[in-house]
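**Q** OK, Swiss-Prot features for this one:
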ACT_SITE  D423  active site, proton acceptor
BINDING   V299, G300, S301, G302, R303, F304, G305, N306, V307, K320  ATP binding site
DOMAIN    262-292  domain 'GS'
DOMAIN    293-593  domain 'Protein kinase'
MUTAGEN   G70 to R  In allele p168; forms many dauer larvae
MUTAGEN   C90 to Y  In allele m138; forms many dauer larvae
MUTAGEN   E105 to A  In allele m122; forms many dauer larvae; when associated with E-110
MUTAGEN   G110 to E  In allele m122; forms many dauer larvae; when associated with A-105
MUTAGEN   G400 to E  In ky803; reduces expression of the G protein-coupled receptor (GPCR) srsx-3 in the AWC neuron
Amino acid sequence: MRIRHVVFCLLALVYGAETSDDDLDERTNIFIRDKLIPALKLAEVTKVNFTRLHLCHCSREVGCNARTTGWVPGIEFLNETDRSFYENTCYTDGSCYQSARPSPEISHFGCMDEKSVTDETEFHDTAAKVCTNNTKDPHATVWICCDKGNFCANETIIHLAPGPQQSSTWLILTILALLTFIVLLGIAIFLTRKSWEAKFDWYIRFKPKPGDPLRETENNVPMVTMGDGAGSSVPEVAPIEQQGSTMSTSAGNSFPPGIMPNNMKDMLDVLEETSGSGMGPTTLHKLTIGGQIRLTGRVGSGRFGNVSRGDYRGEAVAVKVFNALDEPAFHKETEIFETRMLRHPNVLRYIGSDRVDTGFVTELWLVTEYHPSGSLHDFLLENTVNIETYYNLMRSTASGLAFLHNQIGGSKESNKPAMAHRDIKSKNIMVKNDLTCAIGDLGLSLSKPEDAASDIIANENYKCGTVRYLAPEILNSTMQFTVFESYQCADVYSFSLVMWETLCRCEDGDVLPREAATVIPYIEWTDRDPQDAQMFDVVCTRRLRPTENPLWKDHPEMKHIMEIIKTCWNGNPSARFTSYICRKRMDERQQLLLDKKAKAVAQTAGVTVQDRKILGPQKPKDESPANGAPRIVQKEIDREDEQENWRETAKTPNGHISSNDDSSRPLLG
């Protein structure tokens, strides 16, 4: 019973498969008769024999699309359902073909019309020739062409001979080995590049030149035969007493004077200057400045690197170490120091520069004088100043800035062009031991072109420096960057902020210094590290300026200082003082201050003399002749008491000295 059921199932499967194939073939014939042929006639296709029309499977990867001959979806009069169902199908009155190739095994299908010999692509051209027996060339692929019905080429499975198999493991290992070799070769070339460069340079310098007498000398050396042996010959050797007129080379040859090869002379000259190569006498080379400096510690860092303290021949120096990526900035600042006649007491003194190999990296050193007090920013963090010190600091800074801005004429080798610093701030101003200042960090400075007709200085990327100290015309991009004086006006604005910072740390009478941590321009309205947009809003849109101490308006000196500061930070660049005018104004105020102090001292001395005449000398009541200790003279006591009484009666409620003449007030602080 079970056997009958199994046989029945097998017969049902076979019958179902045959029925399914018959249904598909009949559906295809109905599609050709009722839809495809009418659509082709509507499309006015006349080169096809409609009585032999059948369908074939076509491969999309070789062009089964609108370019393929007889592509069914390319017929515009068919509906979308038929186009989608017959997407990978073509029609033909000729042959269906299948091609297969090994390694990797790929099969392609398509149509070839009876009257067509070629197609648009090379593949179809080959198929047309194969199916029409028009080629005798051997092919690496296997072809099948048939015309017995719909999709006839799909019925045959092409069995290809197995090709040579390559292990993927060996392929991966081969690739890895090749990559490893390339990497090692690159590392070896990188590590030995200096040696190869030196050898190449040696070859270029000492390669034999055409017409070199070396070969002629070798060819013209007389030969003598030693013994009876044939071919045993050596050059004739001159007597010892005649060898004084020859020069011996490292190769053992001798050449009479005047005919030594030029390249040999060059080689001997180089060998005589060797520093220990083993091919000549050892000579000592002078150490560069980098080899004579001993670094003792880092003192700060900046935009292009860090600053260290060093010892150079017993003198303390500052060494600015540039990063390797900032070599253009190093060369620019070095070139400015070396070629611009920048010897001025209020400009940081340049000592030298060098390239130092530390064994790991190559460092770029710029050596300047060292000031233990550090920058003005650091100095104000630790100290307060009085009016005298304020004038010393700011007047010297203005003097250095005026020196940079002014042009000094001279010969071509000894003239200084007008310059703009472009990064004036308290961190770039050094405080010297005499409480004067020196301007440093000239890496962003700009020189006026020597050609007067060329008035362009920099490109449009002129917004450089510290954002907090940028002038309004730079923040709002209205600066005339082709006019050199515009950069100097921007320097004056930055200098006014430095003057304000220093004034905030000034202490005199009732005027107390501001907290050091808050002495930062615009800190009330900006972050510690503001962006361009934030500074633009504060300085240009809202037109704010750093806040003033209300007591400054009543101070005899600070009110004049604020007048200078307000003029220098004016929003209109043309309304600002020049750096030279700033220096002149502070010179005048400082001189008036010194005159007041001298006049006050003179008046005090005059009062003491007058009192001495009126009171006369008096003996102290406790005078004891028997006492051997030095006696105190009564007139000295009276002088001190009178000075103290004068000071007490002269003080006003605000702590200032009162007088009808302001110039009689002594210097406070």
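Cβ coordinates come from backbone N, Cα and C, glycine included.
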**Q** Once the chains shown are all counted, how many other Cβ atoms turn up within 10 Å of the Cβ of V299 (ATP binding site)?
**A** 18
**Q** Between the two most separated Cα atoms in V299, G300, S301, G302, R303, F304, G305, N306, V307, K320, the residues recorded as binding ATP, what distance in Å do you get?
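**A** Max Cα-Cα spread across the ATP binders: 15 Å.
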**Q** Which three-state DSSP class does G70 (mutagenesis position) fall into?
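**A** Once the DSSP labels are grouped into three classes, G70 (mutagenesis position) ends up as coil.
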**Q** Please report the Cα separation of C90 (mutagenesis position) and G70 (mutagenesis position) in Å, rounded to an integer.
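**A** Rounded to a whole number, the Cα-Cα distance is 5 Å.
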**Q** Determine, using Cα-Cα distances only, which of these recorded positions is closest to R303 (ATP binding site): G70, G400, D423.
**A** D423
**Q** Which has the fewest other Cβ atoms within 10 Å: G70, G110, G305, G400, the recorded positions listed?
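**A** Per-residue Cβ counts within 10 Å for the recorded positions G70, G110, G305, G400 bottom out at G305.
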**Q** So among G70, G110, D423, all listed as recorded positions, which is physically nearest to V307 (ATP binding site)? Use the C-alpha atoms.
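**A** The smallest Cα gap between V307 (ATP binding site) and any of the recorded positions is with D423.
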**Q** Check the DSSP secondary structure of R303 (ATP binding site), expressed as helix, strand or coil.
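**A** Note: R303 (ATP binding site) is coil by DSSP, not helix or strand.
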**Q** Report, in whole Å, the straight Cα-to-Cα distance of V299 (ATP binding site) from G110 (mutagenesis position).
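**A** That comes out at 81 Å between the alpha carbons.
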**Q** For the domain 'GS' (262-292), what's the model's average pLDDT?
**A** 62
**Q** Going by Cα-Cα distance, which of the recorded positions (G70, G400, D423) sits nearest to V299 (ATP binding site)?
**A** D423
**Q** Between the Cα atoms of D423 (active site, proton acceptor) and G305 (ATP binding site), what distance do you get, rounded to the nearest Å?
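**A** Rounded to the nearest whole number, the Cα-Cα distance is 16 Å.
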**Q** So among S301, G305, G400, all listed as recorded positions, which is physically nearest to G70 (mutagenesis position)? Use the C-alpha atoms.
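**A** Checked the recorded positions S301, G305, G400; minimum Cα distance to G70 (mutagenesis position) goes to G305.
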**Q** In the same chain, outside V299, G300, S301, G302, R303, F304, G305, N306, V307, K320, whose C-beta lies within 8 angstroms of the Cβ mean position for the ATP site?
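**A** Along the chain, the qualifying residues are V321.
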**Q** Return the residues near S301 (ATP binding site) by Cβ distance under 8 Å, restricted to its own chain and a separation of at least 6 in sequence.
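**A** Once residues fewer than 6 apart are set aside, S301 (ATP binding site) is near V307.
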